[in-house]
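Down below is the structure, laid out as structure tokens.
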Amino acid sequence: MDISSFLLPQLLRKYQQDVYNIASKQNTLLVMRTGAGKTLLAVKLIKQKLEEQILIQESNLEHKKISVFLVNKVPLVFQQAEYIRSQLPAKVGMFYGELSIEMSEQLLTNIILKYNVIVITADLFYLFLARGFLSINDLNLIIFDECHHAIGNDAYARIMNDFYHRAKAVLSKKHFTLPRIFGMTASPFTGKKGNLYHRLYQWEQLFDSKAHVVSENELADYFCLPEESYVMYSNKLVVPPSDSIIKKCEETLQGCKLISRAVKTALAETIDMGLWFGEQVWLYLVDFVETKRLKKKALGKQLSDDEELAIDRLKIFVEDWKNNKYSDNGPRIPVFDSTDVTDKVFKLLELLKATYRKSDSVRTVIFVERKATAFTLSLFMKTLNLPNIRAHSFIGHGPSDQGEFSMTFRRQKDTLHKFKTGKYNVLIATAVAEEGIDVPSCNLVIRFNICRTVTQYVQSRGRARAMASKFLIFLNTEELLIHERILHEEKNLKFALSELSNSNIFDSLVCEERERVTDDIVYEVGETGALLTGLYAVSLLYNFCNTLSRDVYTRYYPTFTAQPCLSGWYCFEVELPKACKVPAAQGSPAKSIRKAKQNAAFIMCLDLIRMGLIDKHLKPLDFRRKIADLETLEEDELKDEGYIETYERYVPKSWMKVPEDITRCFVSLLYTDANEGDNHIFHPLVFVQAHSFPKIDSFILNSTVGPRVKIVLETIEDSFKIDSHLLELLKKSTRYLLQFGLSTSLEQQIPTPYWLAPLNLSCTDYRFLENLIDVDTIQNFFKLPEPVQNVTDLQSDTVLLVNPQSIYEQYAFEGFVNSEFMIPAKKKDKAPSALCKKLPLRLNYSLWGNRAKSIPKSQQVRSFYINDLYILPVSRHLKNSALLIPSILYHIENLLVASSFIEHFRLDCKIDTACQALTSAESQLNFDYDRLEFYGDCFLKLGASITVFLKFPDTQEYQLHFNRKKIISNCNLYKVAIDCELPKYALSTPLEIRHWCPYGFQKSTSDKCRYAVLQKLSVKRIADMVEASIGACLLDSGLDSALKICKSLSVGLLDISNWDEWNNYFDLNTYADSLRNVQFPYSSYIEETIGYSFKNKKLLHLAFIHPSMMSQQGIYENYQQLEFLGDAVLDYIIVQYLYKKYPNATSGELTDYKSFYVCNKSLSYIGFVLNLHKYIQHESAAMCDAIFEYQELIEAFRETASENPWFWFEIDSPKFISDTLEAMICAIFLDSGFSLQSLQFVLPLFLNSLGDATHTKAKGDIEHKVYQLLKDQGCEDFGTKCVIEEVKSSHKTLLNTELHLTKYYGFSFFRHGNIVAYGKSRKVANAKYIMKQRLLKLLEDKSNLLLYSCNCKFSKKKPSDEQIKGDGKVKSLT
């Protein structure tokens, strides 16, 4: 393949061709001014490697390699990738940002296969190499854009040192070629000439390259420097007045972390630009924090108190100020005085007015230092609506150090495009546009803020590329000195580069060996090539600590402790949090503290790799992520419940095995109990089987006509003798009754081991089969229909035919048309007329739910002359029974499948319960596995929790969750079901009466009407069968039976069949042995409260140790593992109660009821009732505040319990209280030898404290209801506000008096300047809840304080804070 024709026709200039000839043959560092075509040369080199790769692949000489274009800014990824795509037919990949955190091995493996070139940020590429997803051997070219950044620990330097030079050292051993290196820069260094020589030499060593400098003389014929001049402005700075919005906010909100940076930003803008600019910052930040709040709430995240405070206070300040100074049309017009607008801004404005007075074709870039400056300058020009000026800001995407101004990558790209096309002609940019970004050629470049380095100066000046362009620098007298220093350094740089151009001065330099800034200690993972260094090890340890189980009150991080060492040397020991249970590691000595810490971190990472806690790609084993991956996999496999697979149905052995010479048989009598009128009298049937029949209870049938029918099977224990004559008679009877009930002809394909016959109602001797069978009726089956001779022939149970050839069009006699025709007729024209109702061809008695609600077709009633009618020698009662037969056989078959299922897996459950467990909703019966699946799921969670708790006793909580998830996940249950061939027992096929056919028969009318041997099942349905089967055994036979089926199915629990066998895997006496020397003084109080005495007191102590206590000496464990198991135990106790309490509740309803009892708020309240919060061992001041806050709210709202019995359900509760309760329940469970009986106190405690879950009513959001109600009344002057009250308190000690400042949040609802409802608390959420409860009380009482009529439809102005009057407890912020 020749790709040369694809390259856009860009002829290289002479200097470019010279560079290309060199760079195509050797590693090269190119130093050339901005805009001279460095990127074009890089693309030419990529094209060369692409052509070589094509030839190599065609010859099958080497595996595929790719080219890498490295950049140091994300916008450059988009820019360079787009340019390469426009020039080459290569497949170009873009990689940037945080993709590395969750980068999968599969994705990165596909890079080589999918792309020819990748454009990637340097830091991310380093991680690709460090984690072994790519290697130097996979590359043929590495391009370093702006390579002058390769200093110190920069990613460029680390890539070369850690991977390129390491690969070069073993090049001869591994037999591979190194990639070509091409570095590009316009500003290699700042400072003295000697320093430049030294730095270039170091770069040559680092990049294994030769530097090539293109001097300005070589470029003189192609480029000209812009005209450079200065604009001097006054040094006078603006001091914000004391009554300004910025000063007031600075004084009042100085403690709010959220806006501390905003204060700095606004003040900086005010001082440098003017008061108007500072005001715009505040307006922007108010919108920002409100957007941040809404986003957090949309994601279900809780706002911190500081964030809530900042939002509410800022809104109050700025809203009032905005109402006074702003119109509805936008920002106020700035005043051109020395306060509102500084001299610097004024001179910029005058300059732009002069430039754009006559034309808008000039392109201008204004470089500023701060993002906020770019934002406000752009807004300033738009507010003034200057003619011919279309300004827009261009800033970076990352968070600012001083404010939350940012621009997404897409907006950056869009802004540049609009600047290129002329929609914008003034671009106000930060440093993001100085270097590398392809800003179009500009006529005017303005440095609004001074350059701090030569690089900044050269790069920004390089943006002025148009002919006759200008470069203006704004300076005051102090900045002029700085600029002169920059010019001097730039002069040295130009002189040095001129000397270096086309010279070999490097060869004469004596320089130290290549600078190495990375570690000498490294570890390479042989399987992946991932490389661990000391520098990477430190961040890896912090990442590992972030994966540990913790709550908001606990933070984990590695601890470095200095160890004794020789003078001038340092040595450190690193210790991970005790929750890891990993021993400390000591590093080798080093001459710097930083290097010594890296050595210790390196040794610890090696230990973690050996333990399997860091994987082969140097990624910490994050069980939270592994759980999420499992859930994602499960969701991907199960998300489409419409995805189904076909499985063979199990056919009962009783249906298939037919003895060759049958002499004995078994009999069941089929009765019904629906006898509402003659229409629903059913003739009893004899059900004869070749095999003994399992005991089956009665079952209910239902259809769209008539009442429900209860089928009773009376099985006779003794077998009966049968001969060939009687057997032949039964076969004929069976076929006739089936045809009679289905109204179609049947052909028997294979013999069946069951037969049907009408019961002899006059039989008194049940010892012989021939006595039970109504032989006379069977013989009548085969008689021809006889015409009606007389009206006396017509009876209520007579089945009539109009056409003797159409035996399935049957009618029932209903009466005569006129009573005068009750005498015999001698002539046809005088024959009486009979009213006849057409009988159904077939009936489905397995209709439930929506199918049973369908309106049946009305039975047609017609009149016939009796002489035209024929009598079928079968009673209408038998016809009714025949219509039942398909549904009876359908149900019996399902029960036989369930019986075989029980027999195969040796289960201890009833047949009807097993049948329910195997029946899905698709069968459309009056029962399915829904409830049993819920029941079994709860037991499986308990069993899996105990299993992983016992198998992994020293692992963190996340790992327990992960290992449990592997057992209880639907993916695992699906695999279990497939391995056990469980799908064949599924009962998911509904009875479709039109197409149903009994086993062994086929309808003569259609080949499609055969016995169904296949069924379609979804993956989720199959997984649910496992849990439903467990639930069936648990329901009928208890815990041991449930364990046995788990063992039979091999779901992953420990190999036990008896509940007491859990104790074989648990040593009560040695558990929590690390606490043997730690005292817990509250044991007796807790035992007295719960009424249980512990054998192992350490278990009880462990249940009350919060993770924050693990910083204490002698504490090496916490309650997290106990809380994990206690959660499952408590779930099971509650579900046991709910399942039996509400037998008609669906699984969804049961889940809601369970959530009411076991949610965090309910459990925290129970823990509070038991006073558990008083005994929690912790080291967190925040936890003390949370406990105090929670206790205050509970005690306050207990007084209003009659109005809202479930008040605690609305309070934001501390999770550690609920965790402690679950841990304590687990401690009792373990201490009692896994006995659920020991927890009998739990259920009464929950029911008495929480009440009945079914009585709770969701009242909706009260605030929303009130808002809507007042809006409907036409009121416009209402709303909510949050204020803060700081209460000072003192505490006397022996030495002095300590002052404390406590913050309280006040949430108020106001109407027309008056506070209607008010809530006060230490937490914003709880203050709002209190306010809502008082608002609800007013609404329920229909209080005039809330609901009075008003006339404010024409008044839109809201009251100020001064107008809102409280009760003296709340002060307005203003």
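Cβ from N, Cα, C; glycine included.
What Swiss-Prot lists as ATP binding site is M32, R33, T34, G35, A36, G37, K38, T39. Around M32 (ATP binding site), taking its Cβ as the centre, 23 other Cβ atoms fall within 10 Å, counting all chains.
Following the DSSP three-state reduction, the secondary structure of D1219 (Mg(2+) binding site) is helix. Taking the Cβ of D1219 (Mg(2+) binding site) as reference, residues of its chain lying under 8 Å away and at least six apart in sequence are, in sequence order, D551, Y1119, Q1120, E1123. Here Swiss-Prot flags E1123, D1219, E1222 as Mg(2+) binding site.
Feature annotation from Swiss-Prot assigns domain 'Helicase C-terminal' to 340-517.
As annotated by Swiss-Prot, domain 'Dicer dsRNA-binding fold' applies to 537-628. Broken down by DSSP into helix, strand and coil, the domain 'Dicer dsRNA-binding fold' (537-628) contains 37 helix, 14 strand, 41 coil.
Record note (Swiss-Prot) on the mutagenesis of K1265 to A: Abolishes binding to dsRNA and dsDNA. No effect on retention in the nucleus, nor on function in RNAi-dependent heterochromatin assembly. With a cut-off of 8 Å between CB atoms and residues at least 6 apart in sequence, the same chain places L1339 near K1265 (mutagenesis position), listed in sequence order. Following the DSSP three-state reduction, the secondary structure of K1265 (mutagenesis position) is helix.
Annotation of the mutagenesis experiment R1334 to A in Swiss-Prot: No effect on retention in the nucleus. Remark: R1334 (mutagenesis position) has A1317, Y1318, G1319 as non-local neighbours, by Cβ distance under 8 Å and separation of at least 6 in sequence.
DSSP assigns N1344 (mutagenesis position) to a helix. A sphere of 10 angstroms centred on the C-beta of N1344 (mutagenesis position) encloses 9 other C-beta atoms. Here Swiss-Prot notes a mutagenesis experiment, N1344 to A, with the remark: Decreases location in the nucleus. Abolishes retention in the nucleus; when associated with A-1348 and A-1349.
The Cβ of Y1348 (mutagenesis position) lies under 8 Å from no Cβ of any same-chain residue at least six residues away in sequence. Quoted from Swiss-Prot, the note attached to the mutagenesis of Y1348 to A states: Decreases location in the nucleus. Abolishes retention in the nucleus; when associated with A-1344 and A-1349.
S1349 (mutagenesis position) falls outside any helix or strand according to DSSP and counts as coil. A mutagenesis experiment is reported in Swiss-Prot for this position, S1349 to A, and the note states: Decreases location in the nucleus. Abolishes retention in the nucleus; when associated with A-1344 and A-1348.
According to Swiss-Prot, the experimentally introduced change C1350 to S is described as follows: Abolishes retention in the nucleus and function in RNAi-dependent heterochromatin assembly; when associated with S-1275 and S-1352. All protein chains considered, the CB of C1350 (mutagenesis position) has 15 other CB atoms within 10 Å.
Under its mutagenesis entries, Swiss-Prot includes C1352 to S with the note: Abolishes retention in the nucleus and function in RNAi-dependent heterochromatin assembly; when associated with S-1275 and S-1350.
Separating the Cα atoms of M32 (ATP binding site) and E1222 (Mg(2+) binding site) is a whole-number distance of 68 Å. Summary of the ATP site environment: with the site residues M32, R33, T34, G35, A36, G37, K38, T39 set aside, the chain residues having Cβ atoms within 8 Å of the Cβ mean position are M184, A186. By the criterion of other Cβ atoms within 10 Å of the residue's own Cβ, the least surrounded of the recorded positions T34, T39, S1349 is S1349. Non-local contacts of K38 (ATP binding site) by the CB criterion (under 8 A, 6+ apart in sequence, same chain) comprise L30, M32, M184, A186. Between the listed binding-site residues, namely G35, G37, the fewest other CB atoms within 10 angstroms of a CB are found at G35. Of the recorded residues, G35 (ATP binding site) and E1222 (Mg(2+) binding site) place their C-alpha atoms 67 Å from one another. Of all the recorded positions in the list E1222, N1344, S1349, C1350, the shortest Cα-Cα distance to T34 (ATP binding site) is found for E1222. Report note: the Mg(2+) site is defined by E1123, D1219, E1222, and the residues of the same chain whose CB lies within 8 Å of the CB centroid of those residues, excluding them, are Y1119, Q1120, L1122, F1124, G1126, D1127, S1218, T1220, L1221, A1223, C1226. Of the candidate recorded positions, A36, G37, T39, E1222, N1344, the one lying closest to C1350 (mutagenesis position) when CA atoms are compared is N1344. A helical conformation is recorded for K38 (ATP binding site) in the three-state DSSP classification. The Cβ of R33 (ATP binding site) has 20 neighbouring Cβ atoms from other residues within 10 Å, across all protein chains displayed.
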